[in-house]
Amino acid sequence: MANYFNTLNLRQQLAQLGKCRFMGRDEFADGASYLQGKKVVIVGCGAQGLNQGLNMRDSGLDISYALRKEAIAEKRASWRKATENGFKVGTYEELIPQADLVINLTPDKQHSDVVRTVQPLMKDGAALGYSHGFNIVEVGEQIRKDITVVMVAPKCPGTEVREEYKRGFGVPTLIAVHPENDPKGEGMAIAKAWAAATGGHRAGVLESSFVAEVKSDLMGEQTILCGMLQAGSLLCFDKLVEEGTDPAYAEKLIQFGWETITEALKQGGITLMMDRLSNPAKLRAYALSEQLKEIMAPLFQKHMDDIISGEFSSGMMADWANDDKKLLTWREETGKTAFETAPQYEGKIGEQEYFDKGVLMIAMVKAGVELAFETMVDSGIIEESAYYESLHELPLIANTIARKRLYEMNVVISDTAEYGNYLFSYACVPLLKPFMAELQPGDLGKAIPEGAVDNGQLRDVNEAIRSHAIEQVGKKLRGYMTDMKRIAVAG
């Protein structure tokens, strides 16, 4: 099979990369009704599989789970989760032939085997759903022409998909129809009903394409979302210890610092995050971020180039075929790093202390978010998509580090994200070591003293922060999510 994106001509590639439309609330007036009375079978019962299924059932849909015979016979975790939540569970052969919509929510590396198994069992005119388009775009999976292929991609982990639904809200979601597989022209109706059933329409839905979702998702997770946090954690910890900081304190400052810093990012973008600093610290963080952007820009561009060309995917799929040798080696090496093995700090670190003593970390977040966003937009991805795949998801990933350091992050994210994370962080750490050697007192681990600043310089820096394109689109999207949340809670 050929990489689907690479079979398109340049005009088609640009059209699919640039497909992104923020959908109006009125477009979801029918809710999930298009799928009511139809049989929806989910393949896979992991975090997305279970939590999407719970939401869809609560929205009035007929949901069941198709699992491998061995998973049922051995009562594996997927079987236990589905049955304990009261779902009907059966084998592929028992459930797939009756399904109107089959949703494949297994890990990326299992998609080809799953799709090749279920396709012959699917009835004529059924629909196949994904929450990530890797199998279609990068693997180039060929789907029967009578089958409609759609995607609903919540921009949050499965657990948050469920929690936001229970609160009467939802999470921002991308939906798409594969242009090669919409024989009856009903793909968009199916995708909208599925998104509404998960609650996504209450938080904002982008009509996108399989191509735009995959290319932007891969770029975000490899660079700012995972790779930058891993590289930053390792570099900052080593620098703090080298400067004489207690390893336990250094570990806590970093482990919980990312989450604290990005909580401000979530509420008010880069502007609010930078406003948490004193004026002298803000000016220093801005200067550091500009240096970091200049150093890291070629690395971000290389990752985007390799994602667009398919080189990243072909390399990762070769590792799949080699029993994940590279992935497992990198995972083991990460677990042995000084940051991961440092003792726990029992003392308390106040919220503002994370900002005051984490100026470099804030600079890394700012540089990484802006670079990821800029690189995606320069490649033809629309700003709204780039925002969701950079700034929006960062607090969610930072939260995983706060739970159990880098180990937890790499367990929670997909194997695809983890593989890309290692590629980036293994290149980024040596790249930034000369920069780390030139840091000044107050950049990390110590607060920058209050002092006079030049009003003109502060004015210009504030304007540069606020006028960046990601701040403009972010303000619009965050405002929409807030408005939608008020509507959902009220009604």
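Including glycine, each Cβ sits where the backbone N, Cα and C put it.
Every residue here is the original one, so none of the noted swaps is modelled.
Taken straight from Swiss-Prot:
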DOMAIN    15-208  domain 'KARI N-terminal Rossmann'
MUTAGEN   ARG68 to Asp  Inversion of cofactor specificity from NADPH to NADH; when associated with L-69, V-75 and D-76
MUTAGEN   ARG68 to Gln  18-fold decrease of the catalytic efficiency and 3-fold decrease of the affinity for NADPH
MUTAGEN   ALA71 to Ser  7- and 2.5-fold increase of the reductoisomerase activity with NADH and NADPH, respectively
MUTAGEN   LYS75 to Gln  13-fold decrease of the catalytic efficiency and 3-fold increase of the affinity for NADPH
MUTAGEN   LYS75 to Val  Inversion of cofactor specificity from NADPH to NADH; when associated with D-68, L-69 and D-76
MUTAGEN   ARG76 to Gln  20-fold decrease of the catalytic efficiency and 5-fold decrease of the affinity for NADPH
MUTAGEN   SER78 to Asp  12-fold increase of the reductoisomerase activity with NADH and slight decrease of the reductoisomerase activity with NADPH
MUTAGEN   HIS132 to Lys  Loss of reductoisomerase activity
ACT_SITE  HIS132  active site
MUTAGEN   LYS155 to Arg  Loss of reductoisomerase activity. The reductase activity with 3-hydroxypyruvate and HMKB is nearly normal, and the isomerase activity decreases 40-fold
MUTAGEN   GLU213 to Asp  Loss of reductoisomerase activity. 1.5-fold decrease of the reductase activity with 3-hydroxypyruvate and the isomerase activity decreases 48-fold
BINDING   ASP217, GLU221  Mg(2+) 1 binding site
MUTAGEN   GLU389 to Asp  Loss of reductoisomerase activity. 1.5-fold decrease of the reductase activity with 3-hydroxypyruvate and the isomerase activity decreases 4-fold
MUTAGEN   GLU393 to Asp  Loss of reductoisomerase activity. The reductase activity with HMKB is nearly normal
MUTAGEN   SER414 to Thr  Loss of reductoisomerase activity. The isomerase activity decreases 24-fold
MUTAGEN   SER414 to Ala  Loss of reductoisomerase activity. The isomerase activity decreases 15-fold
BINDING   SER414  substrate binding site
Set of same-chain residues at least 6 away whose C-beta sits under 8 angstroms from ALA71 (mutagenesis position): SER78, TRP79
Neighbouring C-beta atoms (10 Å sphere around the C-beta of GLU393 (mutagenesis position)): 23
Nearest recorded site to HIS132 (mutagenesis position) by CA-CA distance, among recorded positions LYS75, ARG76, ASP217, SER414: ASP217
Candidates LYS75, GLU389, GLU393 (mutagenesis positions) with Cα within 10 Å of GLU221 (Mg(2+) 1 binding site): GLU389, GLU393
Surrounding CB atoms that lie within 10 Å of the CB of GLU213 (mutagenesis position), all protein chains: 31
DSSP-derived class (H/G/I helix, E/B strand, else coil) of ASP217 (Mg(2+) 1 binding site): helix
Cα separation, GLU213 (mutagenesis position) to GLU389 (mutagenesis position) (Å, whole number): 9
Neighbourhood of SER414 (mutagenesis position), C-beta criterion under 8 angstroms, separation at least six: PRO107, ASP108, HIS132, GLU221
ASP217, GLU389 as recorded positions, winner by CB count within 10 A: GLU389
Least Cβ-crowded entry, counting other Cβ within 10 Å, from the mutagenesis positions listed as ARG68, LYS75, LYS155: LYS75
Helix, strand or coil at ARG76 (mutagenesis position) [DSSP, three-state]: coil
Of the mutagenesis positions listed as ARG68, LYS75, LYS155, GLU213, the one whose CA lies nearest the CA of GLU393 (mutagenesis position): LYS155
Listed in sequence order, residues with CB under 8 A of ARG76 (mutagenesis position) and six or more positions away: LEU67, GLU70
Separation of alpha carbons, ARG68 (mutagenesis position) and LYS155 (mutagenesis position) (Å): 28
PLDDT averaged over the residues of the domain 'KARI N-terminal Rossmann' (15-208): 96
LYS75 (mutagenesis position) versus ARG68 (mutagenesis position) - Cα distance in angstrom: 11
